[in-house]
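Novice: First the structure, then my questions, so here it is.
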Amino acid sequence: MDKVLNREESMELMDLLGLDRSAWGNIPVMRKAYLKKCKELHPDKGGDEDKMKRMNFLYKKMEQGVKVAHQPDFGTWNSSEVGCDFPPNSDTLYCKEWPNCATNPSVHCPCLMCMLKLRHRNRKFLRSSPLVWIDCYCFDCFRQWFGCDLTQEALHCWEKVLGDTPYRDLKL
């Protein structure tokens, strides 16, 4: 996510969206702010045309960069996306046993927290640069990116963001 726009462009986009810069990377929040600002800045509604054009350019560049970086087969379906082996209880979908899954993920646990953390460990050996939020959706990358402690409140925020994220983006 930190390579989609340069630092100046990302700060400018967050300012245009009216969001705190700490929200950078929270795509659902950025999308809602973008749609709201489109209504405010639209020239037909008395808004600033130049700001609207710049915001559209930066947002589309960010959106396209995320698609290219994280969805090389954008628009196609993978067989792993059609069905899943999660337990039927939605409470255990994200984290089966708090805080055990957060501190010591298990290969035998079907929760997203364990699967994403184990996937993170495997992927970090294949890359020369460190994994960051949006490259990796694990709870640790989320906490590091947004500066959260290991708390249930952070867990609930992570669950909310994952709930708004398409399954294919998780790269499981």
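Glycine too: its Cβ is placed from the backbone N, Cα and C atoms.
Annotation source Swiss-Prot lists domain 'J' at 12-75, citing sequence analysis. Here the residue is the original one, while Swiss-Prot reports the published mutagenesis Pro99 to Ala with the comment Loss of interaction with host PPP2R1A and significant reduction of viral DNA replication. The nucleotide excision repair (NER) pathway is no longer inhibited.
Give me the lay of the land around each of these features.
Specialist: The average pLDDT computed for the domain 'J' (12-75) is 83.
A simple way to gauge crowding: the CB of Pro99 (mutagenesis position) has 13 other CB atoms within 10 angstroms, across all the protein chains here. Pro99 (mutagenesis position) falls within neither a helix nor a strand when secondary structure is assigned with DSSP, and so counts as coil.
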Novice: With DSSP, how much of the domain 'J' (12-75) is helix, how much strand and how much coil, in residues?
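Specialist: Counting residues per DSSP class in the domain 'J' (12-75), I get 49 helix, 0 strand, 15 coil.
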